[in-house]
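S.K.: So Swiss-Prot lists these for the protein:
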VARIANT   Asn19 to Ile  In strain: VIR 1589, allele C-2
MUTAGEN   Ala67 to Glu  Partial susceptibility to pea seed-borne mosaic virus (PSbMV) and normal translation activation
MUTAGEN   Lys71 to Ala  Resistance to pea seed-borne mosaic virus (PSbMV) and normal translation activation
BINDING   71-76, Lys103, 121-122, 171-176, 216-220  mRNA binding site
MUTAGEN   Asp109 to Ala  Partial susceptibility to pea seed-borne mosaic virus (PSbMV) and normal translation activation
MUTAGEN   Phe113 to Ala  Partial susceptibility to pea seed-borne mosaic virus (PSbMV) and altered translation activation
VARIANT   Leu149 to Trp  In strain: JI 1007, allele S-5
MUTAGEN   Gly165 to Ala  Resistance to pea seed-borne mosaic virus (PSbMV) and altered translation activation
Amino acid sequence: MVVEDTPKSIITDDQITTNPNRVIEDDNNLEEGEILDEDDSSATSKPVVHQPHLLENSWTFLFDTPAAKSKQDDWGSSMRPIYTFSTVEEFWSIYNNIHHPGKLAVRADFYCFKHKIEPKWEDPICANGGKWTANYPKGKSDTSWLYTLLAMIGEQFDHGDEICGAVVKVRGRAEKISIWTKNASNEAAQVSIGKQWKEFLDYNETMGFIFHDDARKLDRNAKNKYVV
């Protein structure tokens, strides 16, 4: 598949760098009167060891396919984990080798959640939470999805401990990106997350926050409790 050009990321290039230190022979090893020539082939160098850049949290990509969902009665039972990553390098290795939202089939759901948190209302960490949602025309969410991932795994939110994960849902005429949080009743934290997310995405439309409990009881009739 063709990998899209990666836009300027929140995880900066200097976080993925090589070790500039080059080990050469110590001056004490020179013969008396010998001058060390830096280009001298006798100057030995050791291979550079690339240290992985650890993330503060481990994250898991999960995928729910349209075909699998049509065969299951219970919501979420067809969801499958793809890969759990804990370093910057692992993230890019996965991201650059998977389809982005614009290439996913209609009715596909693609998740990135903190490791061991399931993107389900029944998960004890998600149970009292809610979600912010940004809406996009079909095929227009790729860049915002990447920026959302980078903001989360790069711990760019002031209330990052409130975040469970994010999901992009591909539908017939639209794509929706949502950020799930833990404590819906913590208005200050939720509004802060919503405002920062809008800023990261340069999103100009209104965003709404729905409590999971309302969505569970009212389904499509659930109303926004917070807006930014």
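Yeah, the Cβs are placed from backbone N, Cα and C, and that goes for glycine too.
How buried are these features, and what lies next to them?
M.R.: Following the DSSP three-state reduction, the secondary structure of Asp219 (mRNA binding site) is helix.
Cβ contacts within 10 Å of Asp109 (mutagenesis position), excluding its own Cβ and spanning all protein chains shown: 21.
Phe113 (mutagenesis position) falls within a strand segment according to DSSP.
In this structure, Leu149 (variant position) is part of a helix by DSSP.
Cβ neighbour count for Gly165 (mutagenesis position): 27 (other Cβ atoms within 10 Å of its Cβ, all protein chains included). DSSP classifies Gly165 (mutagenesis position) as strand under the three-state reduction.
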S.K.: Round to a whole number and give the Cα-to-Cα distance in Å for the pair Arg171 (mRNA binding site) and Leu149 (variant position).
M.R.: 20
S.K.: For Gly165 (mutagenesis position), which of the listed recorded positions (Asp109, Phe113, Leu149, Ala174) have their CA atom within 10 A of its CA?
M.R.: Phe113, Leu149
S.K.: Compute the C-alpha separation of Lys103 (mRNA binding site) from Asp109 (mutagenesis position), stating it in Å without decimals.
M.R.: 12
S.K.: Around the Cβ of Arg216 (mRNA binding site), how many other Cβ atoms lie within 10 Å? Please give the count over every shown protein chain.
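M.R.: Looking across every protein chain shown, the total is 12.
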S.K.: Say you check the Cα of Leu149 (variant position) against those of the binding-site residues Ala174, Arg216, Asp219; which is nearest?
M.R.: Ala174
S.K.: Helix, strand or coil for Ala174 (mRNA binding site)? Use DSSP.
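M.R.: Looking at the DSSP assignment, Ala174 (mRNA binding site) belongs to a strand.
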